[in-house]
Every structure is written in C-alpha cells, then in structure tokens.
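Student: My structure is below; once you've seen it, I'll send some questions.
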Amino acid sequence: MYVMSQTTNTEDTIDLKELFFSLIAQWKLIALCIILSLICALLYLRATPDTYSVNALVQVEENKGASAALLGDLSSMIEQKQPAQAEIEILKSRLVLGNVIQHLNLDLKISGTENSFTDRLLSPHHYQTEYQPKSVLFKDDEKVFDIRQFNIPASFRDKKIELRFKDGQFSLTNTQTEQVILTGKTNQSNTLRTADGLWNISIYTQDQLNDVYLIQKQSLPAAVNNILTNYSVAEKGKLTGILGLNYQGTDKTHITQVLNAILVSYSQQNIERRSAETAQTLKFLDEQLPELKQQLDVAEREFNKFRQQYNTVDVTKESELFLTQSVTLETQKAQLEQQVAEAGAKYTSEHPVMKQMNAQLGAINKKIGELNATLKELPDLQRRYLQLYREVEVKQQLYTALLNSYQQLRIAKAGEIGNVRIVDTAVEPIEPIAPKKLQILILSIFLGGFLGTLLALLRNMMRSGIKDSTQIENELDLPVYATVPRSPVQESRINILKKKKNIPILAVKNSDDIAIESLRSMRTAIHFALSSARNNLITISGPAPEVGKSFISTNLATILAQSDKRVLIIDADLRRGYLHKYFNLDTQPGLTELLNGQQSLETVIRHTEVPGLSVISRGKSPANPSELLSSNQFKNLLEQMSEKFDHVIIDTPPVLAVTDGIIISQYTGVNLVIARYAKTQMKELELTLNRFEQAGVKVNGFILNDIQRSSAGYGYGYGYNYAYAYKANKESD
C-alpha cells in the first residue's frame, strides 16, 4: 500500500511539473494575451470619460405645523412624523426636479454626431455643454454656440434633430425622414409656424460652424428620468433624519451645479408648504376672531344691562363654585370646538384623532348638562346672573386665547424657515470616481494572464500527440533511437527559413546545437543496426508531413560525413521534397530525370560543401512517382550507390499519405520512422507499422523529434540542462 501511494504521488508530481513546463514553453502566448489585454484597457481608458461624484446632506427636523398653535397639547397627538422615505420620494419627485430642469434648461440635450465609442477613440473632438438659467452653451473644441430659445412642438419632443450651420444660418433636419424642418438665421430670434406647431428658436454664435450636431428637447418625464439615472437619495443610518444626496456625471462643474439647485428647490418647496399651512390657519382665525369678538360684546352688554337693572346680587359660596366650574367647562368646550373645526380641514370624521376629540367633546357636554341641571335649582335671579357672567368669562378667555395664537402665527409666518436644514452643500470634486485606471490596468494584466494561461492549457490539451519516448517503446515494442530537442536557432528562424530558397544546415552552422548533439549520439545505434542489416541503405520516413524528416535526414547525413564517411542523401519525395534548399541547389537535374533516362548518374549526383557528402535532388515532379520508384532502374540505382558509398540516406514521402515510402523501404536495410513531439498521434504510428508489416518490411526504430525544452519531462529536461551547461562552460573556456 505504501509503495502504491508513493508511486501515485510521484506520477502526480511529474504531471504537475509537465503542466508547469508546458505553460513556460508557451510564455509568448501568455505574454501576447497580457499585452493585448493591456492595449484593450488603455483604449477603454482613452475612450471612456472620467466620472465624478458630488454629495450633499439634508437634515429633516421634527415637523411642527401652524396648527400646533391652536391644538396645544393635542398637537402631539395629531402631528404625524414624516418618515425619511417620504422626504426621499419628494427629493426625487417632479415637483423638485422639474423646477431644477426648468431653471437650468436641463431638458435640452446637445451632442456631436461623432460620439460613439469608436469616435471618441479616434476623434479629437472635445464636446462640453454648459447649462445656464437663460441659455445653454455648447462648446466644440474652440467653437461655441449659445441656444437661448428652443421652443418646439410637442410632437418633436424626445426626438433627435440634426442641427447644421452654414454661412450664418442654421437648419433643423428630421433624423427619421431626413427632411429639413426649418431654416433660420443665427444671432436673432426665429419664429415659424408649421403644420406641427409653433417653433421659436434663437441660436447665437460668433464662430464659423460647419459641423453637424444632434439636439433633443426632452419632455419633463424624460428629463426627470435622465437625472434619476445618476441621482440617488438615501438615509444615513436608521431613523437619523439625515438624508444623503449623490449625483454623478462626467462634467464635475455641471453635476455640482445641478445638485445645489436640487437642494435649493427642495428647501423652497418645503418652506412654501409650511407657509401655506400657516396662511390657511391665519385665514381661519381671520374669519373666527370678528365673530367671536361680536359674541363677546353681546355677552358683555347683556351682563352689564342685568347689573344696572338689579344693582347687586348676593351670590352664595356654592353658587360661586358652580360658576367657576361652569366657566371652565364652557371654555374647554369652546376651545375643543375650535380644534375640531381646525382638524376637520385635515382629517375625516372617521380618523382616530377626530373620534377622540369628539369623544372628549361629548364628555364635556355631559358635565355641562349635569351642572346646568344643578344651576336650575338655584333662585331665578342668581341663576340668571351666573349664566350671564359665565357667558362673558367663556367668550373672554376664548377670544384672548385665539388672539394670542393669531399674533404668534403672524410672527411665525414672518420668520418661516421650514423643517429641513441643508447640512452640507455640493462641492466640486477633485478626483474622478471612475474609471479606476490603476485597478483596470492591474485587472487587465491578471485577465490577460488568465486568458493566456487558459489558451495555453487548451492548446496543450489539443496537442494530444506523443510526449514521451517510453510511450512508444511500451506500446509498439520498438526502440527510440534518439530524442531530438527543438533547436533554439531553428525555432527563432523557422518562419524566415520557410520563405528562403536556401536553408542552412544546422550541423554546419551550429555544430554544438543540442539537436545536433542528440543526432550524434544516434550514430552508435545506427552502426549496430547496420551491422546486422542486409545493406547500408537507410530510409527516413514518417506517418504525416511536417514531422521533420528532411531536417533529420540532412543533419544526420552531415554528421555521418563529418566522421570521414562517404554519404549520399537522396530526396525520394518526388512530389514535395525540398532537400535541394539545404544545399543551395536547383531541383533539376535530379532523381526524376535519372529514372526517366533523361540524365546520367554522374550528372544527378552533386557534391556539397560538406566533405564526403553528396546529394541527389528530387528533380521535376513527375506524373507517376510510384511507378518510377518501383522500377528496376531505381532498384539498380540503390544497389550501385550502396557499393559506392558508406551510407545512403533516403528521405521518403509520408507513409500514410502515399505508398512511395513503403516501396522504397523494401530495398533498404534500416528503416527509421520520425515522430514529432506533441503532434504525431500514437494511432498514426500504429497505422504506419501496419503498412510496413503488410509489405513485409521491418521497422528498426523511431526518432522522436522537436521535443520542447520547457515542456519536457524530467529526463528530457536533464538532457537539456546538461547540454546548455556544457555549452556555457565551453564558451567560457
């Protein structure tokens, strides 16, 4: 159990290491994604205007209306405290925002026609709109025009209209029908009546304007909604009565101006509402005081008349007590009736406050009835005296109370300030709140790195080819003669080399390259394979194109020639062979011309700059390459070359594409198959072996080509590191 667990952990570690190295191998892809992500972020920051935010604070104080002067102690019962949510809705209402829109002409929207994301990215135009109480000023870089009147028919509200300037005139064009609505002169008032309605427009400018602009007169609901998209109100804390106002926009001066205008409008409507309540109460008192004064005068005349007629009346202590109680009850009744009349203007009879006040009034009437019944038992003269005296006292106290309330309300109206207090006004911001440039750049780096890593992983998953030589040896039971790493020199010049007519031989130009060192290590294995082979002919084949057959063939032939061997390399890929590019030769004369009898053997065998190395190019592409390669002429050619040279290397076409490689391998002693790292599939190698077996040909082994350094496993990585360390020491020597 322990051994199995340890093996599993080791395999997992190797897998993670291979994954890590595969990402390092694709660092260019990841870096490219990061760069592209940064470029996109920079373009976004260039095209996105800065967004600013302004704030203000409002305190909503306890609401004590003018009716409190009349209701007295009952005002605490009648008064309804307005929650913060009610004031928030008022701050968002058309009542408040409509005044701001009308005052600053915020219902007029002007923009350039080049205002899309792409236009802002490429166009140098800088547009700015300044809203003023009497006009709207629009700036296009250094050019300015001022709209002082723009009254249009209702049918054109909320519609974009093209505004064009030319030769001191302007024209308005319907963007939907592209028809000119009207034409007017600048720097004067223009009035025109059309079938749609009356137009009254005044545009002033001192500049020569030749551009086209879009102008829109919004309806009140649309203008309010336009403000509400960037405007918010919320209570600070819970039940604090402090409201926080926030407004955002791209023009910091404009948003500060708008938010302060909202504060002024809200404060004014609050004062006007409270003043209206006070005025309503004063109007009620103006109606009640003269009538009450008249009633008091009548009561006093009756009482004085009674006293003159009967001089003085002996009133007992008991009668005085009844009189005091009666006056108190009648005064309370009169005051309560006044309160009921005042509250009746605000509440229905079913309101709890009205029900409670009516219940109190009923209780007082009941007590007055009981007291009147007691007073009837007194002597007639005393009873009449008490009634008249009570009437005078009640009217006097009630009149005095209402007169005091009236004077207090007049003073309150003169100093009315409302129940809201502006704690903080809007102050022009300094720094924008968006876009957050540093965060966006950092995020773009992480996003680019993530996308690059994801693409690298997907690319690695798609590259499901052979990545380990042991996989070939275990599944196909054949040796891998060499694992050839990707040459750093070849990798850096691969795109250039494909386009050139001449491809340099790596074994000549960079003889100490790690790929060449791997091929040198294969010489011993080839020597043992040839010792038991029927001849010295070696075929280099592969299952598919672009596995590196020509690269391996050329450099292997060069290495063998450098060890004082006579080597011939034949380009048997008569369709697409390009061995001639390695030796800076023409394709003709070549193998095709030799087999067709058009050229002699001495003519097609050409010597190269590498001592001991000769080459036969493919020649002109024939119509029947398979027939030529299966002919006796080709067989005889190979037999002659086998005797003349120490090694004959034949570069063949892909086995799975055409049968040429199988035909050639029937004549050779050693057959090697090239597999490309992470590209060649195991299934391709199995099919290739089946093709050879069907033809009765033995495959000696494989060469795993183009192993990438950073994505190699432990064994490959060790070989790489050793080669690089050895090369570095050599250079230092």
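The backbone N, Cα and C atoms fix where each Cβ goes, and this holds for glycine too.
Residues as originally present; substitutions not included.
Just so it is clear, the model here is predicted, and its values are computed rather than measured.
For reference, Swiss-Prot lists these features for the protein:
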{"type": "MUTAGEN", "residues": "Lys436 to Met", "note": "No loss of autophosphorylation"}
{"type": "BINDING", "residues": "Gly542, Pro543, Ala544, Pro545, Glu546, Val547, Gly548, Lys549, Ser550", "note": "ATP binding site"}
{"type": "MUTAGEN", "residues": "Lys549 to Met", "note": "Loss of autophosphorylation"}
{"type": "MUTAGEN", "residues": "Ser550 to Cys", "note": "Loss of autophosphorylation"}
{"type": "MUTAGEN", "residues": "Asp651 to Asn", "note": "Loss of autophosphorylation"}
Student: Could you say whether, by DSSP, Lys549 (mutagenesis position) belongs to a helix, a strand or a coil region?
Tutor: helix
Student: For the C-alpha pair, I'd like the distance in angstrom between Asp651 (mutagenesis position) and Glu546 (ATP binding site), rounded off.
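Tutor: With the alpha carbons as reference points, the distance is 13 Å.
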Student: Taking only the recorded positions Lys436, Gly542, Ala544, which one has a CA atom nearest to the CA atom of Ser550 (mutagenesis position)?
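Tutor: Comparing Cα positions, the closest of these recorded positions turns out to be Gly542.
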Student: Around the ATP site formed by Gly542, Pro543, Ala544, Pro545, Glu546, Val547, Gly548, Lys549, Ser550, which additional residues qualify by having Cβ within 8 Å of the site's Cβ center?
Tutor: Pro654, Ile674, Arg676
Student: Between Lys436, Lys549, which of the mutagenesis positions has its C-beta surrounded by the fewest other C-beta atoms within 10 Å?
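Tutor: Comparing Cβ neighbours within 10 Å for the mutagenesis positions Lys436, Lys549, Lys436 has the fewest.
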Student: Including all protein chains shown, what's the count of other C-beta atoms within 10 A of the C-beta of Ser550 (mutagenesis position)?
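Tutor: Around Ser550 (mutagenesis position), other Cβ atoms within 10 Å: 23.
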Student: Look up Asp651 (mutagenesis position) in the DSSP assignment and reduce it to helix, strand or coil.
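Tutor: Its secondary structure by DSSP: strand.
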Student: Below 8 Å Cβ to Cβ and six or more residues apart, same chain only. Which residues does that give for Ala544 (ATP binding site)?
Tutor: Pro654, Leu656, Ala657, Thr680, Glu684
Student: Fewest neighbouring Cβ atoms within 10 Å: which of the binding-site residues Gly542, Gly548?
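Tutor: Across Gly542, Gly548, these binding-site residues, the one with fewest Cβ atoms within 10 Å is Gly548.
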